[in-house]
Amino acid sequence: MTEYKLVVVGAGGVGKSALTIQLIQNHFVDEYDPTIEDSYRKQVVIDGETCLLDILDTAGQEEYSAMRDQYMRTGEGFLCVFAINNTKSFEDIHQYREQIKRVKDSDDVPMVLVGNKCDLPARTVETRQAQDLARSYGIPYIETSAKTRQGVEDAFYTLVREIRQHKLRKLNPPDESGPGCMNCKCVIS
């Protein structure tokens, strides 16, 4: 069974733990209890493949930022979460993405941008803004509500699909030998 190491990142209070607990336990946690670091495991079937999700729910608070490099090194894919009613959390996504790219030493890291709390009427980040940001990063964007469960599975499962595609790209890199080459090999004897 394939195991996927997923890391949930984002500013404090955006609902990272609520999303994770909703996926794992089908339960909405409405009281805010800042996370230092929690790990969850769940066996799921995605596109016909049984797999084990190893999800690391991380601290959003700045005082725990020193711990980020460590979990970013071990993660295979990242849910970058902001709250649609918190513009600052949306602006913070850029810092998380840059730190992930730096720690992974790669521009090609599986990520999904997640706009959480879409059940709330007081939106300050428009869907179009988030879609544009995700497009500029070349990653999917999904709106979620940990409260209603909307988009929760979709966000995590899309990240697994991104990791799968990333692994395939690494196994079969695009042919860089030029436009005229048809992958022919010449043998001179």
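Cβ atoms here come from the backbone N, Cα and C positions, even for glycine.
Substitutions noted, but not modelled.
Summarising the annotation, Swiss-Prot assigns GTP binding site to 10-17, 57-61, 116-119. DSSP assigns Thr58 (GTP binding site) to a strand in the three-state reduction.
Taking Cβ-Cβ distances under 8 Å and a sequence gap of 6 or more within the same chain, Arg164 (mutagenesis position) has no neighbours at all. In this structure, Arg164 (mutagenesis position) is part of a helix by DSSP. According to Swiss-Prot, the mutagenesis experiment Arg164 to Ala carries this note: Loss of GTP-binding activity.
The Cβ of Gly13 has fewer other Cβ atoms within 10 Å than any other of the binding-site residues Gly10, Gly13, Lys16, Thr58, Cys118.
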